[in-house]
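**Student:** Checked Swiss-Prot, it gives:
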DOMAIN    1734-2021  domain 'Autotransporter'
VARIANT   R76 to H  In strain: Indian tick typhus
VARIANT   D1245 to A  In strain: Indian tick typhus, M1 and Moroccan
VARIANT   N1308 to H  In strain: Moroccan
VARIANT   M1877 to I  In strain: Indian tick typhus
Amino acid sequence: MANISPKLFQKAIQQGLKAALFTTSTAAIMLSSSGALGIAVSGVIATNNNAAFSDNVGNNWNEITAAGVANGTPARGPQNNWAFTYGGDYTITADVADHIITAINVADTTPIGLNIAQNTVVGSIVTGGNLLPVTITAGKSLTLNGNNADAANHGFGAPADNYTGLGNIALGGANAALIIQSAAPAKITLAGNINGGGIITVKTDAAINGTIGNTNALATVNVGAGIATLEGAIIKATTTKLTNAASVLTLTNVNAVLTGAIDNTTGVDNVGVLNLNGALSQVTGNIGNTNALATISVGAGKATLGGAVIKATTTKLTDNASAVTFTNPVVVTGAIDNTGNANNGIVTFTGDSTVTGNIGNTNALATISVGAGKATLGGAIIKATTTKLTDNASAVTFTNPVVVTGAIDNTGNANNGIVTFTGDSTVTGNIGNTNALATISVGAGKATLGGAIIKATTTKLTDNASAVTFTNPVVVTGAIDNTGNANNGIVTFTGDSTVTGNIGNTNALATISVGAGKATLGGAIIKATTTKLTDNASAVTFTNPVVVTGAIDNTGNANNGIVTFTGDSTVTGNIGNTNALATISVGAGKATLGGAIIKATTTKLTDNASAVTFTNPVVVTGAIDNTGNANNGIVTFTGNSTVTGNIGNTNALATVNVGAGIATLEGAVIKATTTKLTNAASVLTLTNVNAVLTGAIDNTTGVDNVGVLNLNGALSQVTGNIGNTNALATISVGAGKATLGGAVIKATTTKLTDNASAVTFTNPVVVTGAIDNTGNANNGIATFTGDSTVTGNIGNTNALATVNVGAGLLRVQGGVVKSNTINLTDNASAVTFTNPVVVTGAIDNTGNANNGIVTFTGDSTVTGNIGNTNALATISVGAGKATLGGAIIKATTTKLTDNASAVTFTNPVVVTGAIDNTGNANNGIVTFTGDSTVTGNIGNTNALATVNVGAGVTLQAGGSLDANNIDFGARSTLEFNGPLDGGGNAIPYYFKGAIANGNNAILNVNTKLLTAYHLTIGTVAEINIGAGNLFAIDASAGDVTILNAQDIHFRALDSALVLSNLTGVGVNNILLAADLVAPGVDEGTVVFDGGVNGLNIGSNVAGAARNIGDVGGNKFNTLLIYNAVTITDDVNLEGIQNVLINNNADFTSSTAFNAGTIQINDATYTIDANNGNLNIPAGNIKFAHADAQLILQNSSGNDRTITLGANIDPDNDDEGIVILNSVTAGKKLTIAGGKTFGGAHKLQDIVFKGEGDFGTAGTTFNTTNIVLDITGQLELGATTANVVLFKDAVQLTQTGNIGGFLDFNAKNGTVTLNNNVNVAGTVKNTGGTNNGTLIVLGASNLNRVNGIAMLKVGAGNVTIAKGGNVKIGEIQGTGTNTLTLPAHFKLTGSINKTGGQALKLNFMNGGSVSGVVGTAANSVGDITTAGATSFASSVNAKGTATLGGTTSFAHTFTNTGAVTLAKGSITSFAKNVTATSFVANSATINFGNSLAFNSNITGSGTTLTLGANQVTYTGTGSFTDTLTLNTTFDGAAKSGGNILIKSGSTLDLSGVSNLALVVTATNFDMNNISPDTKYTVISAETAGGLKPTPKENVKITINNDNRFVDFTFDASTLTLFAEDIAAGVIDEDFAPGGPLANIPNAANIKKSLELMEDAPNGSDARQAFNNFGLMTPLQEADATTHLMQDVVKPSDTIAAVNNQVVASNISSNITALNARMDKVQAGNKGPVSSGDEDMDAKFGAWISPFVGNATQKMCNSISGYKSDTTGGTIGFDGFVSDDLVLGLAYTRADTDIKLKNNKTGDKNKVESNIYSLYGLYSVPYENLFVEAIASYSDNKIRSKSRRVIATTLETVGYQTANGKYKSESYTGQLMAGYTYMMSENINLTPLAGLRYSTIKDKSYKETGTTYQNLTVKGKNYNTFDGLLGAKVSSNINVNEIVLTPELYAMVDYAFKNKVSAIDARLQGMTAPLPTNSFKQSKTSFDVGVGVTAKHKMMEYGINYDTNIGSKYFAQQGSVKVRVNF
């Protein structure tokens, strides 16, 4: 079945249904009129405006016919179950209660509306174009039940559930109702907006495409069983209720905002679905408050939920782009899940929030974002890529055991955010990766942390049962502490881990457990009962000097665990008591090991400065090692000592000192720079069977020949020199192998004393003296493993068994070498005999094959084989003759290195390997005297001088051969039999050199591929090519003649001969002196390869025929062609069965086409008729590749004909290219035979090429592409191919259709289509943008035209089928017929720009033209548009213009004919319009600029959109029925869109029954409204120019953007006036039920607005208030809140912060002074105790840096804040007497304050300079004291306050108001205390005091905003506080240090703390803005802890203080350093 458009098919069905309905209706009418049916039509038609259902028979209704028209018979209003039709543009009132209307037909009218005055049911509503507005009266309902209607019964047909005619619906009151249901049921779709305060009830699947409640929110939207799809951007209803278990609510708009709550009112939880499918969806109220929903589904986009209650079984994020944001504190009851792809979806909490269920259970979310506030997560599963704490006040608490899959991060300021675990918990990801958290708190239970990064100021274990386990390698940045009871808490590391801070600083932990991995501990204090290494891989590193209090033990398997010390360190307990450690590592410094037990596999010295000393005779169990830089570290033994393990195994120690006595080293490895024998009695014995001593052994006594070295092991080794300073007495090698690595060996004798004795020199060595065998003959082994020299003989007394030469060169200077075998054992082994030598024995390679070098430097003899076991790498023969007598010679290469080099093989021999000349070229002689085999190449590097093959000798060459001469003796044979490679592939072998005596020689080719390169190959008498072998004769060096007294035998059917010119510098020739005979029928292969430059195959005698194969007998099976090959006509190829032209070949032959089969691969085969006409069989030509080319060519100077005997047909479509090349201009190539190019299968391309002519009559072309690469003219008939131009000069005349595309291909050719010639494919211009001309000489159908320079049409009707973006330089009319343009034809180009006739244009369905359409000289004809059509430049026409759809003109429009605007069309003009006439019935005209409209115009139901533009009208115009004017009234300009009727013109509106004026008011500034703020819509220059409609027919709608401005309209003059209504709007907003009635601080906000409203015009206050008019009420309230001042100012915050700073820093200093004063007084009564050496110091200076923060939560609607303070205090004080101290201090503090809640965005920065005087008086010899502090604070405050402004209607932005002012404060504090001395050195000090403060704020004015800069007056106020508390402290003496920890608590009661109101106002306000105030808490609590360490004159302290009040928390940490002098 043919493809049918779905739309076409639908239209056909509709037309069929209409025809059937018409037939049925007609029959029914006929039967009815005849009385056959006996029924009347149940429908009526309204005939007058204001008709009502209750009308009796009168003038408002007529009976209706089945055809849908009035029959003239008056009727009653529609009855129950009737239908009715609008007969005009009427208002109809449904005023009969409970009436059921089957259907309503709007028909072709523009109805004013349907008023529902009584409960009414309406079935379907259909229309002919316009929509029916409906208004439902308060308390009444409209039910849509979806009934259908049929023409026979109702006068029109309407399908069920069809409301395409229903427009906007207005609900007239709170209980006006719209009910949507369907009897079917089926889906009902409503297109219009629904407004009003009523109720919508949906009982079926329904879609509401418009907005709901946009102007006036609905009371309720009820969703019953079904899917309610709300597609509008605005849905406003108090509650949207899901009333049925099957209820589904879907919001689809990209920016949907549902204002109100969504609830499940079924009474059953967990039913009902909410789908939020838009990119930005918003629900402002609670969800599921009454009963939980089943699902909230968030699609691709962000859902913003503003309710405090969200209840649903699951809130699902279903898409990668899903996100949900809770904008307020919320309780989410249920789970939040990602049901899309893993690691997508974002959940954001912006206040204190709770989620009761799991998060990300199905798939992990991308992000959980926690803003300012605490997120309490109760689920057992939390899965998200990252849980982010984004604010200083962010906190997350997991209230149950939980698995948190993903990371937890602080993305706000560093060291903020709290994470609390209250049960067994797991976190899989990092914590604090971006910025560190403040605290990780672990309660009772185990916290399992899996991240690699844990960053928090402190990780606190707060309970006896607290435990934290790090399951992966981790870096813990911060401290780990036990803040519970001492010796509790467990920390477990299970991977490589780092802790940067102390562990157990507050209280010791029970256990630090180090599992598999390294624990790097950076603290100076590590306190734990036991530090346990529990795993084989456990390790702990102390990175700083440390005191480890407690034991270190290995509780795992023995000999595991590592302990590392990196400074002077002390361990108080045992090490390895339970099980030995693997390693004790000692870094830079001295390790003092205090335990009674030291057990470790290895004690490692890791640093240059490492040292360990064993002071007594010791047995060290384990090894001692240096793992630092080599040759560092000292171990000292001072008596008889034993070490059971190795010493210096990793790196050598610097020194091992052996004193008097025997040092028995049992380890296999001893490494030290020097092992020193320091005493005459020193003896060093290595007992290990495999002892290796790395380093030197020296005698440092100063006396030669003392000291003994015994190498008693089976394998002993010394790597360094022996006896370098003073010689040893003896080196004795017993039964075993001694390996000596030194370069100096000094001993009288190195003796091999045993049959099993062996000595190995492992490094280059000079052995001065002999090496001898003093035992039995043929025993003893000497091994050299580096470059070595032996100056004497080897084996002189008795022959050695073996001399082994390892890696390196052994130089033997002696003339006698006796050894059973000299073994070359290594790849780098080499032996050089430096003098003539007789080697008695064999030379062998016992290492890897093809390694080892033997060099002879004079006449030499070897009696045995060489390389018998494995081939050597090289036998090198220098100047002289090497006589080799062995039958086996194996070496990779035997090299002749000198001009005088020669080698003679004296016996038949197998030479395994190559023979090569590595000296000068053409030197060296090789002689074979018997049948010989050489497995490798001969002469590979350089050609040899001569290769002699003796008489009768057969030389088998296993490789290539290259010699200057190859001399054959009589009856000699050279056979090449080289193997394949390891993969079974042929290796190309070569045969190079001049052949002497070749006439007697035989060449056997028994290798797969052999190439001969010398022209003398033609002299060899016989060449035999073996089975499966290929022999090549290459002419690269010059021309070659073959077959001259020469036999070439193909010994098998698969033997092959190659004739080639692979590397020749030009085209070379291979000439045949005779026929080349095939071995049999279809046997043998011949290959021609032209190589780089080409090969000619011809006869050695010109004109003498030579045959390749026998035409009538034995033919060669295959001829293969490679590269460029030309066969001369002398050589006949008919003796070839198959010709294969391979890839990239260029084969030319005029004889090959008679071969059996010709197969063309990706190559070219040229048949040239240059010598005459040709008859080509053609059927034997095969295209084996899609790009195979066949060239039929005439390159002669004559006309030629090529006659085809058969079709040229590829095997598959789109394969093969045929090029027809007529080379010579004026000459012709004729293709005869009447055959087809591309028969059953089409060719890929047919190319016409050349400068000559073509004759193709009778020839058919079946191809994909026809390419025109010609310079002349060509005429083609019908073709299915694509046609492509390749030359600018192409001139193609197409006489038949083109079935493919036509491509100008960036060429400026011309293609002419004859009449009725069509192009089925695209006309395009690949690679170009403005090339080529297409001329259509008559009618034509074109598919798509794009990219060409010119299209000429018009001689006949032309249709272009496809549109889209089209570039045509110009379309020109060649006649006045029609050019039909397809849908969406978007032309970049012009029409009739440079010429052309009046071509008619028909835009079928939209499009555009970028250039001019016609000019004054070259106008176009008729213009018809439909769809969206636009013209970017001027339009000039002289026909009839019919404009439909949406048509826009960006430039002038001129038409000398009539213009008709189609019904429902929209036409937009941007510049002047000129026409004869306009008809605009039911059409819209938009004016985009002020312009002149010059034309008569008539219209009915016309809409004119003026905007703010003036239309100057010239002509005669009249409008009837409805006229709609859309205008814009610009308040700033005090003008708007209007029509000015020019003098002499008229505009008649008297026939307009409804003048609808729609005004959009913009830029209305209340400051500029005056009596002249008005404008007139239509005016005339002369009287009578305007004929108005009666004023009662004028209806005005005003769209206003400023809530504080309203308008009035004078219908008689069409004039609009503006007025200020702000006062009333404010009252309504705050009245009961108003949007701002119940907001926080409502009274203050209202008062603020009233003050601003009362300000004078032009003032800042009035300007800001005007801007608020663009906001919604809630936005307005927020903006006002940001202006109003809270009672708590930055100065109040600073006062609190500064009081805490002073109290903490100075008071702590006074505490220390009090302690010193007590000692001074005590010292006056008795002696000074230890640690009190500073008693004479009377003065002190101190410094105390500090950091702190404070948080105030929101209180009584007053915004909270967060402050951060840093700074420092310096002070100086002194004793005035023993009882009185006075001091002064200076404090600098910098504080950042960030406000929250209503003031979010406000920030303050404060610089404080505080100057203090302080004093302490202690009653002599009593415990009573009094302290006093007086302070002055100078504060510079910079504030940045957010101001809210309206940027557009109901859209806000922000500006920043900047303030800069000073605040001063004066504070005095007096405190008294009494110290009680308690047991155990504990002091208890009760304290009581008073504090008084005065604060003075300076006045200032803000800058930075447009109208919202406040002027703030200064204020003064006082505070008075009482203080009561206690302090506990104790002095602890630790050596010379006195530690004083203290804890204090204080109650602060404010007797006076009331803060005065703030006077802040905008310019123009007569009174200040109200101040938001609350009653501040009276009571707060101060708690602090600190510790002071005193050492002599220095004191060091650290303190932590907190201040806690109602919703207030502040904390400060400080350190202090004090020096007393």
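In case you wondered, yes, glycine gets a Cβ from its N, Cα and C as well.
For each listed feature, how buried is it and what is near it?
**Tutor:** The 10 Å shell around the Cβ of R76 (variant position) contains 16 further Cβ atoms across the protein chains shown. Secondary structure from DSSP puts R76 (variant position) in coil.
In the three-state DSSP classification, D1245 (variant position) falls within a strand.
Every protein chain shown contributes to the tally, and the Cβ of N1308 (variant position) ends up with 19 other Cβ atoms within 10 Å.
Close to M1877 (variant position) in the fold, though at least 6 residues off in sequence, lie N1823, N1883, each with a CB less than 8 Å from its CB.
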**Student:** Between N1308 (variant position) and D1245 (variant position), find the distance joining the two CA atoms and give it rounded to the nearest Å.
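**Tutor:** The Cα atom of N1308 (variant position) is 21 Å away from the Cα atom of D1245 (variant position).
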**Student:** I want to check the contact list for D1245 (variant position): same chain, sequence separation of six or more, C-beta distance under 8 angstroms. What comes out?
**Tutor:** I1217, V1218, T1263, T1264, N1265, I1266, V1267
**Student:** Looking only at DSSP and grouping its letters into three states, which state does N1308 (variant position) belong to?
**Tutor:** coil
**Student:** Check the domain 'Autotransporter' (1734-2021) for me and report the mean pLDDT.
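**Tutor:** Mean model confidence (pLDDT) across the domain 'Autotransporter' (1734-2021) is 88.
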